[in-house]
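Below you'll find the structure, written out as structure tokens, and then a few comments.
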Amino acid sequence: MPDQALQQMLDRSCWVCFATDEDDRTAEWVRPCRCRGSTKWVHQACLQRWVDEKQRGNSTARVACPQCNAEYLIVFPKLGPVVYVLDLADRLISKACPFAAAGIMVGSIYWTAVTYGAVTVMQVVGHKEGLDVMERADPLFLLIGLPTIPVMLILGKMIRWEDYVLRLWRKYSNKLQILNSIFPGIGCPVPRIPAEANPLADHVSATRILCGALVFPTIATIVGKLMFSSVNSNLQRTILGGIAFVAIKGAFKVYFKQQQYLRQAHRKILNYPEQEEA
């Protein structure tokens, strides 16, 4: 048995570089796993390089044998007290950084929403009136109420009320003579019902909803000043401007979608033109 073991050691070959004892007699060998045969032995230096490639800079990552899946037993020299404390601090910081980054991101979004809410209040109510209202309000109410303004605007923008109006239009347009007189042919039956695109599948919808919701107070203020300049109250003028803008924009959108619907319904596929024989 000792002779057989000695013969196996003399015949050992590194499964990384395929070198034998005859190629390098000074190389250090290691048997790190349960493998037998040609994959039993490996150079210490070759295995170290292979482990470095697998760990990719993370010295704490576990590495296993690719053949038998046995985990390599990797040990390090003992650290001194100073190095141990520094290593522990480095690990704690690495684990805490993702949570800190998430907290910073959430905090940035929150204070951006607070700032937007304050600007919106001053824009809708008036600069001086808005500042006076916020100065007299409870700070806790401001910290909770101001960031809800952009949230409510976005949620309100997500309500697709034009689609409900469009369904009612298509359902009762043939019964309302006033619609037929204003829009001739609107209540005529269509040859087929076209397939409509799913609004959730539109990749532009999210950005349009966000931009439209955040710009809405400014548009409502401008429309209110243009159409209801006789109203003295800034708040009432802005509310009326917002209602007018939503109504006018919704009417155009409903009409545009209905015309697209009719265009798709009357779509026709032509015969392929036959080529004249030579």
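Cβ from N, Cα, C; glycine included.
A quick note: this is a predicted structure, and the numbers were derived from the prediction, not measured.
These features come from Swiss-Prot:
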- CYS14, CYS17, HIS43, CYS46: Zn(2+) 1 binding site (BINDING)
- CYS33, CYS35, CYS65, CYS68: Zn(2+) 2 binding site (BINDING)
- HIS43 to Trp: Loss of ubiquitin ligase activity, formation of highly interconnected mitochondria, change in mitochondria morphology that in turns triggers senescence, and perinuclear accumulation (MUTAGEN)
- CYS65 to Ser: Loss of E3 ubiquitin ligase activity. Formation of highly interconnected mitochondria and perinuclear accumulation; when associated with S-68 (MUTAGEN)
- CYS68 to Ser: Loss of E3 ubiquitin ligase activity. Formation of highly interconnected mitochondria and perinuclear accumulation; when associated with S-65 (MUTAGEN)
Practice item. Please work out the number of neighbouring Cβ atoms within 10 Å of the Cβ of CYS65 (mutagenesis position), leaving out its own Cβ. Key: 17
Study note, to complete from the structure: Smallest Cα-Cα separation from CYS35 (Zn(2+) 2 binding site) among the recorded positions CYS14, CYS46, CYS65, CYS68 is shown by CYS68
Point to revise | Output field, Zn(2+) 2 shell: CB within 8 Å of site CB centroid, site CYS33, CYS35, CYS65, CYS68 dropped | key: PRO32, ARG34, THR39, ALA64, PRO66, GLN67, ASN69, ALA70
Review point. Taking each of CYS46, CYS65, CYS68 in turn, which of these recorded positions have a Cα lying within 10 angstroms of the Cα of CYS33 (Zn(2+) 2 binding site)?
Key: CYS65, CYS68
Practice item. Could you name the residues, excluding CYS14, CYS17, HIS43, CYS46, of the same chain that surround the Zn(2+) 1 site, i.e. Cβ within 8 Å of the Cβ centre of those residues, in sequence order? Key: TRP15, VAL16, PHE18, ALA19, ALA27, VAL42, ALA45, LEU47
Practice item. Using DSSP with the three-state reduction, classify HIS43 (mutagenesis position) as helix, strand or coil. Key: strand
